[in-house]
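See below for the structure under consideration.
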Amino acid sequence: MATLVVNKLGAGVDSGRQGSRGTAVVKVLECGVCEDVFSLQGDKVPRLLLCGHTVCHDCLTRLPLHGRAIRCPFDRQVTDLGDSGVWGLKKNFALLELLERLQNGPIGQYGAAEESIGISGESIIRCDEDEAHLASVYCTVCATHLCSECSQVTHSTKTLAKHRRVPLADKPHEKTMCSQHQVHAIEFVCLEEGCQTSPLMCCVCKEYGKHQGHKHSVLEPEANQIRASILDMAHCIRTFTEEISDYSRKLVGIVQHIEGGEQIVEDGIGMAHTEHVPGTAENARSCIRAYFYDLHETLCRQEEMALSVVDAHVREKLIWLRQQQEDMTILLSEVSAACLHCEKTLQQDDCRVVLAKQEITRLLETLQKQQQQFTEVADHIQLDASIPVTFTKDNRVHIGPKMEIRVVTLGLDGAGKTTILFKLKQDEFMQPIPTIGFNVETVEYKNLKFTIWDVGGKHKLRPLWKHYYLNTQAVVFVVDSSHRDRISEAHSELAKLLTEKELRDALLLIFANKQDVAGALSVEEITELLSLHKLCCGRSWYIQGCDARSGMGLYEGLDWLSRQLVAAGVLDVA
């Protein structure tokens, strides 16, 4: 066993320096075989032999076995192990309790300088010479805390006056003693990769212990390097903390702007009062309410207008039907009278029948004329109680089986406008002939009746296009996909077309014609060359590849127009 001096921090110093009142003498028991300090657990746990000696667990496992027994290394007494071996030997609990007290409990009356916490939270250290005084300096040679008065008294001799005394703030760190070799201070750090033990080591650990042959460095430079990295990390953490705090403040401000709240303001006479400040959420809700209120008002007006159109149609239709009822009543009365007159004539004698010949002839001629008129009226008038209703995209109502749409077909000369028109009208191919003036045809498709105006595309006729814009609901612009050199000219004319105020709300359908010709531009290429996404921004437009000869793609274009123009299909209202 060896004698160590343990201070309050658990660090040991040489026993030759026991004269300081800031230290206490404590007997620390070591294993008598390996001379390592006993531990509370692990391989260095103290275990009792039958003879009363204590040896660490690790050394007991290394002793030679004599059957099922071992001999004490000190007095050679035999101890039976039993089935459990060394694990079955009792631990020295008295020694374990002492070790635990040394590690966790206070040192005693001769312990290191007592520290206490002041009211302000700062550490207060008592003077080692006079505990009534507060220490202000530290003697690095005596390792004592002293007040200024005691420092002068205790170091008044020439020998002790040479001791270095520093303020408590500059007190050097006390050396930490090695846990395995407590008489030696920790001086090195192990840098060996894969080392499983603690990196701290003394000179004995470095030369002879578990760190023998390991890479190492001196403790102080290694600690200073780690401190420098910690300082850098602390600076980064402070910067990061400031960024987080700034971002958090911004988040708080954003939340306040969204939620709104009460704000203290001053009026004209300097009186402070609270005022509600609406947030962006409340403003957004108000905007939505206002928008849908206006939308509701607009829909109500459109509903009233649509109902008035239906009422007018019903009123006119009922007036006409009642007029037809009156006409049919009169006609039926006349026919009945003529029939009755004929029956009476049949009952008279021959002379009177002969005399009534001319009258009967005129009566029959009148009946034949009335029958012919009735047949013509009945053939042209369909007696149907349904009221077909169609709604446009702008919520206007159209009554009738077909909704009429005015369409203007424009484009450069030779693009195939007239060919497309007659293919849709008569489903037959027409040889290209330059259009002088215009062509107009009606094309019925689904529940729509397109009135299509085909205007000539020669350069001298293009200024006349503007005369056909009035009340136009859709523009069909035809492009010749096979003539690359005229795409820029088509782009120029289309750009002029889209600046017309009368066509501001008109739909734009672009037919990329002659897709059957070899080398024709694709729809994507024409879209790019005409800059349609930029040119038609804010407008409802669509480009459709087609072939006027075969009709490919033409009805797909009409389908798009139908979907854009009609909000709902034809509704039969009984």
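Note that Cβ sites are derived from N, Cα and C of the backbone, with glycine treated the same way.
Those substitutions? Not in this structure, it's all original residues.
According to Swiss-Prot, the protein has these features:
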type	residues	note
MUTAGEN	C34 to A	Loss of E3 ubiquitin-protein ligase activity
MUTAGEN	H53 to A	Loss of E3 ubiquitin-protein ligase activity
BINDING	411-418, 454-458, 513-516	GTP binding site
MUTAGEN	T418 to N	Maintains GTPase activity. Increases interaction with PSCD1
MUTAGEN	K458 to I	Suppresses GTPase activity. Decreases interaction with PSCD1
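For the recorded site, V455 (GTP binding site), the DSSP three-state label reads strand. Cβ neighbours within 10 Å of G414 (GTP binding site), excluding its own Cβ and spanning all shown chains: 17.
If you take the C-beta of G411 (GTP binding site) and look for same-chain residues 6 or more apart in sequence within under 8 angstroms, you find K417, G457, F477, V478, V479, D480, A490, E493.
Between the listed recorded positions, namely H53, K417, the fewest other CB atoms within 10 angstroms of a CB are found at H53. In this structure, C34 is the one among the recorded positions C34, V455 with the smallest number of other Cβ atoms inside 10 Å of its Cβ. All protein chains considered, the CB of T418 (mutagenesis position) has 23 other CB atoms within 10 Å. When the mutagenesis positions C34, H53, K458 are ranked by how far their Cα is from the Cα of G414 (GTP binding site), K458 comes first. According to its DSSP assignment, T418 (mutagenesis position) is helical. T418 (mutagenesis position) sits 9 Å from V455 (GTP binding site), taking the Cα positions as reference.
Comparing the Cα of K458 (mutagenesis position) with the Cα of every entry in C34, H53, Q515, these being the recorded positions, the smallest distance points to Q515.
Between the C-alpha atoms of Q515 (GTP binding site) and H53 (mutagenesis position), the distance comes to 108 Å.
The number of other CB atoms found within 10 A of the CB of Q515 (GTP binding site), across every protein chain shown, is 20.
Counted within 10 Å of its Cβ, the other Cβ atoms near K458 (mutagenesis position) come to 12, all protein chains included. Annotated pair H53 (mutagenesis position) and C34 (mutagenesis position), C-alpha to C-alpha distance, rounded: 14 Å.
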